[in-house]
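Here is the structure we will look at.
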Amino acid sequence: MNNSKDNPFRGAIARKARIYLREGLDCVYFLNKAGQAEPCPACTSLVFQGKTCEEHIHNNNLLSWQAVKQLEKQTPQRQSLN
């Protein structure tokens, strides 16, 4: 599954992501460089195969559902104009 060039934590990240999806997340989220939760639909489908997408192959900043919810609360929501 992992070759020597891969992140050695890639399988563990995928296992953790599967748990977070079972706990209520609709998508796998990583922390981006701006400190925001960034969804990754590609990783969401790959974690059930024990993998992450190429973009996140070296990113260990997987966010739990609690962290995603907390970041959503801290980020001001746009008000829709009616």
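Any Cβ shown, glycine's included, is placed from N, Cα and C.
Natural sequence variation is annotated in Swiss-Prot for GLN36 to Arg, with the remark: In strain: Isolate Vero cell-adapted. In the shown protein chains, 14 other C-beta atoms lie within 10 A of the C-beta of GLN36 (variant position).
Per Swiss-Prot, natural variant GLU72 to Gly is noted as: In strain: Isolate IBV-EP3, Isolate Vero cell-adapted and Isolate Vero cell-adapted p65. Within its own chain, GLU72 (variant position) has ALA37 as residues 6 or more apart in sequence whose C-beta sits under 8 angstroms from its own.
Looking at Swiss-Prot, the entry for natural variant LYS73 to Arg says: In strain: Isolate Vero cell-adapted. Within 10 Å of the C-beta atom of LYS73 (variant position) sit 9 other C-beta atoms, taking all shown protein chains into account. In the three-state DSSP scheme, LYS73 (variant position) is classed as helix.
One natural variant named in Swiss-Prot is LEU81 to Ser, and its note says In strain: Isolate Vero cell-adapted and Isolate Vero cell-adapted p65.
Distance noted between the C-alpha atoms of GLN36 (variant position) and LYS73 (variant position) is 12 Å.
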